[in-house]
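Features of the protein shown, as given by Swiss-Prot:
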- LEU45 to Pro: Confers resistance to Pycsar-mediated defense (MUTAGEN)
- ILE183 to Thr: Confers resistance to Pycsar-mediated defense (MUTAGEN)
- MET201 to Val: Confers resistance to Pycsar-mediated defense (MUTAGEN)
- SER328 to Pro: Confers resistance to Pycsar-mediated defense, reduced fitness compared to wild-type phage (MUTAGEN)
- TYR353 to Cys: Confers resistance to Pycsar-mediated defense, reduced fitness compared to wild-type phage (MUTAGEN)
Amino acid sequence: MTIDINKLKEELGLGDLAKSLEGLTAAQKAQEAERMRKEQEEKELARMNDLVSKAVGEDRKRLEEALELVKSLDEKSKKSNELFAQTVEKQQETIVGLQDEIKSLLTAREGRSFVGDSVAKALYGTQENFEDEVEKLVLLSYVMEKGVFETEHGQRHLKAVNQSSSVEVSSESYETIFSQRIIRDLQKELVVGALFEELPMSSKILTMLVEPDAGKATWVAASTYGTDTTTGEEVKGALKEIHFSTYKLAAKSFITDETEEDAIFSLLPLLRKRLIEAHAVSIEEAFMTGDGSGKPKGLLTLASEDSAKVVTEAKADGSVLVTAKTISKLRRKLGRHGLKLSKLVLIVSMDAYYDLLEDEEWQDVAQVGNDSVKLQGQVGRIYGLPVVVSEYFPAKANSAEFAVIVYKDNFVMPRQRAVTVERERQAGKQRDAYYVTQRVNLQRYFANGVVSGTYAAS
């Protein structure tokens, strides 16, 4: 793919400011141009940062990477056209790979949407309100089994947009916004589910070949130069097949077939909230305690299967509290993984969290430095170990788990397709059933990488 450098420079907003500087002296022009440039850059960067901050998971990481690339290209362009061209040529593959994210950032940078920010703002006040309306229209179309612009509300919306803009809108764009926002808001509800990288899948089963151990290189003497032994011994590794799969998760709601469209439209935010919360609860619960039967196998189950269930001195009756030293002992069970602090996360029950608050080693989020990476739902740190709280541990009792330490890089969250809405007509009950479905799972590459702590037996 060939990149048009001039077009890219234009999209990056690198035009001149001549029209704004007419009637000024040379010194004034220079000063005013610098002020306007800085002001413009600050506004543009704020808009792009806002777009990145609203994204979650893998989308956010790709947007962050694209944002750094855009900043780099900006800097190179300011220095010289030749340097800019050389940078584009060197990073052509990266630019092509992130082209969708770059387009989104540049659109946000200019304050535009696919129907024009001015139109969205004129009709709904803000872009966020506009997208809320778009989401309702798409969900309503699923409920009514009509096209996005075939419902009464959809027709009125299309008419209003057409009167305000010459841009032709498509239902596909609206459905994309709907799907992205549903996933975004669902992921915001997750704590444990937000810890792991997502693995996009296009089929029910994905097979991956991996090498468990890297093997060792060979030290060779200088005297072996020119012989076969100068390249060292062959590194022999046994490849292992890993099969990734997903489980279907569905949340259901009902609406009677006599309900009018206006009434349904008013209830859509409530319907949406209920379905999202139902999905979040099920994912969090399964990722902690799932048994692998029709649902993901949870972290506590995996720790038990690995014989990595450590009995601690902490007692369920509260006579011996959970302490930082208690948690530190669990890391020993992780072996070499326990040394990689930046890749570990501690998940604790609510009771264990309140115990740790009394520990002198506890750092709440206000004490964690701004340069530290904070996880979604993070409440603090223990010995530098990030801590999140889950309410889906077993009830507090003798021998019950209260904490789990997980090596994040060993786990992945397979996802097949996006969130979908399905409808089922139940004629005998005179109602329609609506399902919000997605296919996800929690899997790991290799055994181990997780350890749980339990209260004492008595």
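Each residue, glycine too, has its Cβ placed from N, Cα and C.
No noted substitution is present; original residues retained.
The mutagenesis positions under consideration are LEU45, ILE183, MET201. Their Cβ neighbour counts within 10 Å are lowest for LEU45. Annotation note: LEU45 (mutagenesis position) sits in a helical segment as assigned by DSSP. For the recorded site, SER328 (mutagenesis position), the DSSP three-state label reads helix. Between the CA atoms of MET201 (mutagenesis position) and ILE183 (mutagenesis position) there is a gap of 16 Å, rounded to the nearest whole number. Counting only residues at least six positions away in the same chain, the Cβ atoms of ILE382, TYR383 sit under 8 Å from the Cβ of SER328 (mutagenesis position). Following the DSSP three-state reduction, the secondary structure of MET201 (mutagenesis position) is strand.
If you measure from the Cα atom of ILE183 (mutagenesis position) to that of TYR353 (mutagenesis position), you get 29 Å. Separating the Cα atoms of LEU45 (mutagenesis position) and TYR353 (mutagenesis position) is a whole-number distance of 38 Å. Around TYR353 (mutagenesis position), a 10 Å sphere centred on its CB holds 19 further CB atoms from the protein chains shown.
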